[in-house]
Each structure stands twice: as C-alpha cells, then as structure tokens.
Amino acid sequence: MEEKLAVSLQEALQEGDTRALREVLEEIHPQDLLALWDELKGEHRYVVLTLLPKAKAAEVLSHLSPEEQAEYLKTLPPWRLREILEELSLDDLADALQAVRKEDPAYFQRLKDLLDPRTRAEVEALARYEEDEAGGLMTPEYVAVREGMTVEEVLRFLRRAAPDAETIYYIYVVDEKGRLKGVLSLRDLIVADPRTRVAEIMNPKVVYVRTDTDQEEVARLMADYDFTVLPVVDEEGRLVGIVTVDDVLDVLEAEATEDIHKLGAVDVPDLVYSEAGPVALWLARVRWLVILILTGMVTSSILQGFESVLEAVTALAFYVPVLLGTGGNTGNQSATLIIRALATRDLDLRDWRRVFLKEMGVGLLLGLTLSFLLVGKVYWDGHPLLLPVVGVSLVLIVFFANLVGAMLPFLLRRLGVDPALVSNPLVATLSDVTGLLIYLSVARLLLEAV
C-alpha cells in the first residue's frame, strides 16, 4: 500500500474524521488494508469494517482468522451484517458462519435467519462437508449447461448467469440428472459457430474430484494440471460445486504451515503463533519433546557403559559433538528428501528397496568425504592414536544415519503415521544414540588392539 494512504488512514482513525476515513476507504484495496490490519487497534478495526464499502468489507472479513470473523459477526450492527453477508461468496459465507457456530451456536442461528431461504439452504448444504475436504472448499456458484444447447443459447444464458457465478471461464456440461459430462472454456464458445451444439465442442475427459477428496489432493491436482477451477461431484457423479484457485492457494499455505510444524514435532497444524498464548505453545511442543528426551536418555546409559574407555582416553570426548551432529544432520537431510518425494508421489512404499540400495552408496560416499576432513582435524589437534577411531566411526555413523533417515519415512507411512510429524526429530535422536554407541564401540575395539 502507498505510504501516503496508510498514513492518511491512521490519521483519520486517530482524529475520528469520518469523512476523511470514508475517502481513504473508498481508495484502499482490501489486500492493502489486510497488510495493515495487525497495526490497527481493536476499536479502529471495528470502525473500518463498519465504514468500508460493503464489497470491500466482505473481502476483508473473508481473509480474517475464524476467531476474528466470529468476533466481528457478533458485534457489528444488524444492518451492516446483512450487507456483508449478502456480499460474501457462498463458500466464504459458509466458512464465516461455521466460525460463529463454534463460538456461539445460538447467535449462529440468528445470523442464518438474516439470510434469504435459498442462500440459507445452500449454506447448510455446504456446512455438511468437512473443512479439509473438497466439499468444504467448493462453492456452488458455477455455470452448467446441457449438451444439447447451441453456442448461441449458452452465450445468452451466460449473460444472465455471470453476475452470480464465481467464474465463467469454464462452463460445465451436465445431463438431465445433473451428472458431469464435459467441460468447455469461454474461449471455445467465442470462436465456435453460434449454431454449433455444445456436445460437438465440449471436452468429455473432465478431471474432477469428489466431495470427500482431501484438500491436499485437490491442491495437487490443480497444480499438476495448471487448473484455475476444478469441478466437484457427489457419489453419483452429479456436479455440486467448483473449487477455485484462490481457495487452493489458502490450502497450500495451510498445508505448508502444517508440514513445517510437523518437521519440528509441533503437532497443532492450525497454530497461529501471534494468537497463541504460552500454554497453547507449551501444549503444542511438549508431547514430542518428552518422548524424544526419554529416547535421548539412552545416551547417558551408553556413556556409563563405556566409562572405562572414556577415562583411559579423555580426548575421545572432544569429538563426540561433531560426530553426533554430523550424523544427525546427515539423517535429517536424507529424511527430508524422502518425505518430500513421498509427498509429491515421486516415490511410493514399493520403492523402499531401490531407495535403500541407492542411499547405501550415498551414505558411504558422504561418510568417506566427511571422515577425510575430520581426520585432518584430529591430526592437527595432535591425537594420532584417535585417527583410526574417529575416521572409521564417522564413516559408520554417517552411513547408518543416512539409511535411518531414508527408511524411517517409509516405515512410518506403512504404519499409518505422517512421516513429517516425527521423522526429523526422531532421526536426530536415533542418530545420537546409535552414533554414540558406534563411536565408543569402535574406540574400545581399536584401542584395546593397540
């Protein structure tokens, strides 16, 4: 947003200048206002939503968090509520009402009463679907025609239907029972002879999803096919809605956030850091940290078991951090590559043997390369007795950690656990435990032979 416009908005709010504020709000783009939203005081946000042109107010509201949506829908005056609800697209309206329903079921019913009967029925139909499925993402505001219509008839129909449709770039063809039969683009219509029938120019090979298709699969299909719109059908193949690219972008952001949380063993996928308190953050992180520290306690037992070796050659302790850190980093690299390959379907569970053999070679090459560097450091430190110990240990640690990182995602997927949730933290912990065991075992074996 232009700095001048942002300053004007803040000044108008501070001074309570309603006329100046209306002028700024007429000019401002909803996305620019959203970028400034967190900087506005609570009472100023309320004023902005009250005075914004209704289309812009609906756009801003649709991009707020569910908690904020519920808050404003419960506090705005009835006349303003009605205006905003009428402007929201059906899918955004359903999402906003669901946010209120979770907070206050009684008020949710009052909001529904503000809707006309047709809109209320459509919103209730959308509310039956899970939020993370295609049915929860779709909007029923699509354009569908019959295959027996001519191009001229379709164009006349589009002129009437376009104002209420989410998009008219793609027109879907259905039979008399509403079952999806084909698709054609607006371009197809424009270049076709007006007397041509839809059945002659439509594409009968339609890529679609069902109402219960997971949102991540919906996003993947749209990305793979470069679609801006994807039709949604019910269990009988009847067209019930469309998913548009703007909804998929929100899904991709949510899925990316969820995956990043999982990689760090934070198992609250919808966590918003700026809105979470200390207790919520503690609950999101503590469970896996407890599990991992209990696993990591094995390392103290290993150290106690090799106490005599460490006492005999105290310099062994100097290289524990770099050995374990290198093993953990190697395992995490390997796990990240495999998790991503599984997520993008570059690999599936049947590929584990091929991956195992490939990563054996990769692990050996990495181990030899890194061992060469660390052995040089050991020599420089003046510990020639430890050269074979550190060199052999690092090769084995890296080799083993690389295999663990590559195979663990396959094992977790086989067990029905999301690999992204525990792979990296678990790989790091297992690498520490096994790395320490390898290092001290090699030390005992080689030093006793000297």
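Glycine is no exception: its Cβ is also placed from the backbone N, Cα and C atoms.
Summarising the annotation, Swiss-Prot assigns Mg(2+) 1 binding site to Glu59, Asp226 and lists experimental evidence as the type of evidence. Marked as Mn(2+) 1 binding site by Swiss-Prot: Glu275, Glu311. Taken from Swiss-Prot, the feature Ca(2+) binding site covers Glu275, Glu311, and the record attributes it to experimental evidence. Swiss-Prot lists Gln304, Glu307, His383 with the feature Mn(2+) 2 binding site. Among the mutagenesis entries in Swiss-Prot is Glu59 to Ala, noted as: Still possesses a slight channel activity. In Swiss-Prot, a published mutagenesis experiment is listed as Arg187 to Glu, annotated Decreases ATP binding. One mutagenesis experiment named in Swiss-Prot is Asp226 to Asn, and its note says Abolishes the Mg(2+)-dependent suppression of the Mg(2+) influx; when associated with A-250. Quoted from Swiss-Prot for the published mutagenesis Asp250 to Ala: Abolishes the Mg(2+)-dependent suppression of the Mg(2+) influx; when associated with N-226. Record note (Swiss-Prot), mutagenesis Glu258 to Gln: Abolishes the Mg(2+)-dependent suppression of the Mg(2+) influx. The unchanged residue is displayed. What Swiss-Prot says about the mutagenesis result for Arg285 to Ala is this: Abolishes Mg(2+)-transport activity. Under mutagenesis, Swiss-Prot gives Gln304 to Ala with this note: Does not affect Mg(2+) transport, but increases permeability for Mn(2+); when associated with A-307 and A-383. Swiss-Prot documents Pro321 to Ala as a published mutagenesis change and attaches the note Abolishes Mg(2+)-transport activity. In Swiss-Prot, a mutagenesis experiment is listed as Gly325 to Ala, annotated with the note Loss of channel activity. Recorded in Swiss-Prot as a mutagenesis result, Gly328 to Ala carries the remark: Loss of channel activity. Listed in Swiss-Prot is the mutagenesis experiment Asn332 to Ala, annotated as follows: Does not affect activity. Increases Ni(2+) sensitivity. Under mutagenesis, Swiss-Prot gives His383 to Ala with this note: Does not affect Mg(2+) transport, but increases permeability for Mn(2+); when associated with A-304 and A-307. Experimental mutagenesis at this site is recorded by Swiss-Prot as Gly435 to Ala, annotated: Loss of channel activity.
Using Cα positions, the member of the mutagenesis positions Pro321, Gly325, Gly328, Asn332, Gly435 nearest to Arg187 (mutagenesis position) is identified as Asn332. A separation of roughly 46 Å, to the nearest angstrom, links the Cα atoms of Gly328 (mutagenesis position) and Glu59 (mutagenesis position). On its own chain, Asn332 (mutagenesis position) has Gly405, Asn424, Val427, Ala428 as residues at least 6 apart in sequence with a Cβ closer than 8 Å to its own Cβ. When the mutagenesis positions Asp226, Pro321, Gly325, His383 are compared by Cα distance to Asp250 (mutagenesis position), the shortest distance belongs to Asp226.
Other Cβ atoms within 10 Å of the Cβ of Asp250 (mutagenesis position), summed over all protein chains shown, number 14.
Per-site Cβ counts within 10 Å over the mutagenesis positions Pro321, Gly435 peak at Gly435. The mutagenesis positions shown are Asp226, Pro321, Gly325; of these, the one with its CA atom nearest the CA of His383 (mutagenesis position) is Pro321. In the structure shown, across all protein chains, Glu59 is the one of the mutagenesis positions Glu59, Asp226 with the greatest number of other Cβ atoms within 10 Å.
For Asp226 (mutagenesis position), the nearest of the mutagenesis positions Glu59, Pro321, Gly435 in terms of C-alpha separation is Glu59. If you draw a 10 Å sphere around the CB of His383 (mutagenesis position), it holds 17 other CB atoms from the protein chains shown. In the three-state DSSP scheme, Asp250 (mutagenesis position) is classed as helix.
Considering only the mutagenesis positions Gly325, Gly328, the Cβ with the fewest other Cβ atoms within 10 Å is that of Gly325.
Counting Cβ atoms from all protein chains shown, Arg187 (mutagenesis position) has 10 others lying within 10 Å of its own Cβ.
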